[in-house]
Amino acid sequence: MTTDTARRHTGAERANEMTYEQLARELLLVGPAPTNEDLKLRYLDVLIDNGLNPPGPPKRILIVGAGIAGLVAGDLLTRAGHDVTILEANANRVGGRIKTFHAKKGEPSPFADPAQYAEAGAMRLPSFHPLTLALIDKLGLKRRLFFNVDIDPQTGNQDAPVPPVFYKSFKDGKTWTNGAPSPEFKEPDKRNHTWIRTNREQVRRAQYATDPSSINEGFHLTGCETRLTVSDMVNQALEPVRDYYSVKQDDGTRVNKPFKEWLAGWADVVRDFDGYSMGRFLREYAEFSDEAVEAIGTIENMTSRLHLAFFHSFLGRSDIDPRATYWEIEGGSRMLPETLAKDLRDQIVMGQRMVRLEYYDPGRDGHHGELTGPGGPAVAIQTVPEGEPYAATQTWTGDLAIVTIPFSSLRFVKVTPPFSYKKRRAVIETHYDQATKVLLEFSRRWWEFTEADWKRELDAIAPGLYDYYQQWGEDDAEAALALPQSVRNLPTGLLGAHPSVDESRIGEEQVEYYRNSELRGGVRPATNAYGGGSTTDNPNRFMYYPSHPVPGTQGGVVLAAYSWSDDAARWDSFDDAERYGYALENLQSVHGRRIEVFYTGAGQTQSWLRDPYACGEAAVYTPHQMTAFHLDVVRPEGPVYFAGEHVSLKHAWIEGAVETAVRAAIAVNEAPVGDTGVTAAAGRRGAAAATEPMREEALTS
């Protein structure tokens, strides 16, 4: 190797090492050396305590997207005195991928009981996401426990004030909290009554934890693998990775290494594992058998994401942890964006989709566009009304912009001048995953029932109906004879047969599917679960039961099918109406056919890939993408800044969107007044104040 070649190799290695360290800082929210500021503490101060520092002259700021990132940034900047306009493509609601199905004034209720609601998107908030939780508290919203694992309702004390948000910094152990402790608050005990059903074997989670052999043998596992739960397998495989940055104590808990080693350890994790998919890690690094990988993928919900980056599943393993505490917002997750939006009525413009973005960056070859340039606006955004892609455009101008829409959606926006090469690559290549939910409403919370509850409710429909559902192995003719005479001629059969159901609401399509379905359903024990979820290898994959009843109601909405990636793609092939019959049938395979009597015929479904504004559930990198371009995702392009979950390394979480929104707001607030036409807003609020919006045909870049 020549001296020049060696130098080039050394230079490339140094550049790579700097990339790994910077990515570790992004992940951990560590500021630049030498101060190594804890950015989370700073963001908490800005978001919750003191707001942005007083700015210089107010700036005209355009924000694209009224999801949680756009709303948080808009709120901070408006309170700081800037002239903010938030452009939202959706004409009907704010919130982006925070969406709750609920009754709206003047519109048909999504469920038979208008009091019911259910989440189409974000549904749980972990205790280690302090920005989101503290914001919820600051806005006066009520948070309550979300039960990732079902609980014993006779234990704990949830009626006491909820504990405050608490964060302990990696710097000098400094702490932040937003209230006094609440020692009276107690979480209920976990029961693990919910189900795992795979390969026609079904056990409760509690049984699987003590004896996983029957489930594991269904995947053809042998030897010691049959005696380990898949969760234990994965944890054992990940222990060497955790050793990079933390130390295991005698009691099994882990503590972070001293700061420099902790940061360097995470940089080494990025270096050594960003090139792995989760499937490759389990097979090559952990040396699991193919059968073990299949079991892990099915039960731990990794199957459809085994081809995606190791890092996403590794971080998600910490984020969706059965031992962690999770919260939800009473009234639905929608309460968070809607509450923020109330104070931004004058700033939000609904039903305006960005189709063209032009900006002036004096650092780029003196380029100026048709609408931007020296002495004029630095940013011009052109929009069309929702549902009118070929309409004449409306132009909005400003000094700076924050783009919060997903890159999957930004891909369809004309940008002049083009972003830098690495940014364009990130916009083009960032992998967006799929997620699809199917929700079904029932007039009684049968998942909480004991067998005594089942007998009471079924025999209230017709004496002997409980015994009918308990019969097993009969052919259809025998089953028909066993059916009580009083319910043989119901117009919908036993679908929605309970008196609490208005069977006239059950659509003919669903009734026809029900009549022609060969599934009679097995006999299954009462689930008797409060919250939590079950797992199956049928297309529904994951099922979640409500953590809390809606006050004054006896029914509830079950998340009957929750799937990601390729699993979600199968559901996306069906029309919405078709999904309900399949979801009910697959729910019955786990819980027994008798649940049909409480089905109201009402359901809702959400495919985020088919959503025209989201174009996918969330950014989920493939191997190498994080090291290839994530640092370029974060960087602004002249006067254009970026925020959203995809700009963070907390992909798919509200916390990632919030932290990037605060960061973008700080940067825009502190941006110097340069040769970009920054002017004080005059007259009315809104970034179009200094330049009246004009109508014109869409320009090409």
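A Cβ is built for glycine as well, from the same backbone N, Cα and C atoms used for every other residue.
Taken from Swiss-Prot, the feature FAD binding site covers Ala69, Glu88, Ala89, Arg97, Met123, Arg124, Met354, Ser409, Glu645, Trp653, Ile654, and the record attributes it to experimental evidence. According to Swiss-Prot, the mutagenesis experiment Arg305 to Asp carries the annotation: Strong decrease in L-glutamate oxidation. Changes substrate specificity, the mutant can use L-arginine, L-histidine, L-phenylalanine and L-leucine. One mutagenesis experiment catalogued in Swiss-Prot, Arg305 to Glu, is accompanied by this note: Exhibits strict specificity for L-arginine. Where Swiss-Prot documents Arg305 to Ala as a mutagenesis experiment, the accompanying text is: 20-fold decrease in L-glutamate oxidation. Changes substrate specificity, the mutant can use L-histidine, L-phenylalanine and L-leucine. According to Swiss-Prot, the mutagenesis experiment Arg305 to Leu carries the annotation: Strong decrease in L-glutamate oxidation. Changes substrate specificity, the mutant can use L-histidine, L-phenylalanine, L-leucine and L-asparagine. A mutagenesis experiment is reported in Swiss-Prot for this position, Arg305 to Lys, and the note states: Strong decrease in L-glutamate oxidation. Changes substrate specificity, the mutant can use L-histidine, L-phenylalanine and L-leucine. Annotation of the mutagenesis experiment His312 to Ala in Swiss-Prot: Strong decrease in L-glutamate oxidation. Has little influence on substrate specificity. Listed in Swiss-Prot as a mutagenesis experiment, Trp564 to Ala is described as follows: Strong decrease in L-glutamate oxidation. Has little influence on substrate specificity.
Swiss-Prot feature annotations superimposed on the structure.
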| residue | record | DSSP class |
| --- | --- | --- |
| Ala69 | FAD binding site | helix |
| Ala89 | FAD binding site | coil |
| Met123 | FAD binding site | coil |
| Arg305 | mutagenesis position | helix |
| His312 | mutagenesis position | helix |
| Met354 | FAD binding site | strand |
| Trp564 | mutagenesis position | strand |
| Glu645 | FAD binding site | helix |
| Ile654 | FAD binding site | helix |
How big is the gap, in Å, between the Cα of Glu645 (FAD binding site) and that of His312 (mutagenesis position), rounded to a whole number?
13
Let me know the most crowded of the binding-site residues, choosing from Ala89, Met123, Ile654 and counting other Cβ atoms within 10 Å.
Ile654
Looking only at Cβ atoms, how many others are within 10 Å of the one on Glu645 (FAD binding site)?
27
Considering each pair of residues in Ala69, Glu88, Ala89, Arg97, Met123, Arg124, Met354, Ser409, Glu645, Trp653, Ile654, all listed as binding FAD, report the largest CA to CA distance in Å, no decimals.
30
Work through the mutagenesis positions one by one (Arg305, His312, Trp564) and name whichever has its CA nearest to the CA of Ala69 (FAD binding site).
His312
Using Cα positions only, nearest of the mutagenesis positions to Ala89 (FAD binding site) (Arg305, His312, Trp564):
Trp564
Note: among mutagenesis positions Arg305, His312, least Cβ-dense neighbourhood at 10 Å is Arg305
Of the recorded positions Met123, Met354, Trp564, Ile654, which one has its Cα closest to the Cα of Arg305 (mutagenesis position)?
Trp564
C-alpha spacing of Met123 (FAD binding site) relative to Trp564 (mutagenesis position), in angstrom:
15
Using a 10 angstroms cut-off on Cβ to Cβ distances, just flag whichever of Ala69, Met354 is the loneliest among these binding-site residues.
Met354
